[in-house]
Amino acid sequence: MMLIPTHHFRDIERKPEYLQPEKCAPPPFPGPAGAMWFIRDGCGIACAIVTWFLVLYAEFVVLFVMLVPSRDYAYSIINGIVFNLLAFLALASHCRAMLTDPGAVPKGNATKEFIESLQLKPGQVVYKCPKCCSIKPDRAHHCSVCKRCIRKMDHHCPWVNNCVGENNQKYFVLFTMYIALISLHALIMVGFHFLHCFEEDWTKCSSFSPPTTVILLILLCFEALLFLIFTSVMFGTQVHSICTDETGIEQLKKEERRWAKKTKWMNMKAVFGHPFSLGWASPFATPDQGKADPYQYVV
């Protein structure tokens with residue numbers, strides 16, 4: 001007897017009650033193009049506010065405790081420009097990482113009509129997420145906080161109140177890089193300022209009282225050291241993940257590699273855009289990644 005090839009529809013959690021595409025409601029009407037993405041999560045919003053507060057605190061101490069009272073105008077101007085530029089780029093990267101759709105799969109598109117429109121060939125399957133009722137592209141994972149399946153999801157970061165995925169990984173990498181740079185810059189300036197205050201009169205090295213100055217500088221030093229270590233490790237982890245073309249979740253789950261292997265340079269260009277330019281370091285440049293839309297899997 002000859003068997004007729006059939007298409008396959010698989011549920012990611014292998015629950016029989018979810019295997020019927022008719023169980024899904026029709027997908028919601030798409031929102032306007034360019035609509036802002038924002039996750040309403042209390043913990044994430046609180047972490048994002050704390051992030052901005054800490055950067056603005058560092059800005060306050062650097063400007064009004066160290067640079068403004070300094071008699072070396074060249075030192076104050078140069079360091080003020082560098083620190084403010086890095087802080088601006090860090091906060092801009094934070095906003096882009098937080099407000100950019102990380103690559104959410106259309107919700108509720110696992111309908112019978114949509115599956116038939118894919119025109120699957122024999123031997124091909126599609127995977128469905130029972131939680132958001134979406135057809136999962138290859139390398140997509142469901143986020144319990146965003147309540148969506150995210151393409152190439154690396155992890156959900158509460159500090160940016162968003163998932164780090166296919167569309168916003170560049171901005172997250174820039175955010176960690178610029179935070180690490182301003183943390184290092186702040187530590188260096190705190191060290192020089194302490195030396196200056198020890199050599200000079202404490203009452204002349206700051207517009208604040210000596211005890212207040214010491215407390216503000218120690219708090220900034222602790223904050224800068226903590227975030228320098230944290231963001232440097234995160235930056236290195238992200239760059240390694242990009243170069244190996246393997247997300248944090250894929251590494252954690254030890255998922256079998258089903259995608260084509262590319263060079264490290266090609267993987268970097270896939271995240272930061274083609275070709276290499278100063279736009280790689282800009283949170284305002286949107287990378288042209290030329291992404292595909294792979295809903296189908298060959299098994």
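The backbone N, Cα and C atoms fix where each Cβ goes, glycine too.
Per Swiss-Prot, the features are as follows:
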type	residues	note
DOMAIN	126-177	domain 'DHHC'
MUTAGEN	Cys129 to Ser	No effect on ZDHHC3 palmitoylation. Changed protein structure. Decreased protein-cysteine S-palmitoyltransferase activity
MUTAGEN	Cys133 to Ser	No effect on ZDHHC3 palmitoylation. No effect on protein-cysteine S-palmitoyltransferase activity
MUTAGEN	Cys157 to Ser	Loss of protein-cysteine S-acyltransferase activity. Loss of ZDHHC3 palmitoylation
ACT_SITE	Cys157	active site, S-palmitoyl cysteine intermediate
MUTAGEN	Tyr297 to Phe	Decreased phosphorylation by SRC and increased autopalmitoylation; when associated with F-295
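Across the structure, Cys133 (mutagenesis position) and Cys157 (mutagenesis position) are spaced 24 Å apart at their Cα atoms. Across the range of the domain 'DHHC' (126-177), the DSSP-based residue counts are 9 helix, 21 strand, 22 coil.
Here the mutagenesis positions are Cys133, Cys157; the one with the fewest Cβ atoms within 10 Å of its Cβ is Cys133. A Cα-Cα distance of 22 Å separates Cys157 (mutagenesis position) from Cys129 (mutagenesis position).
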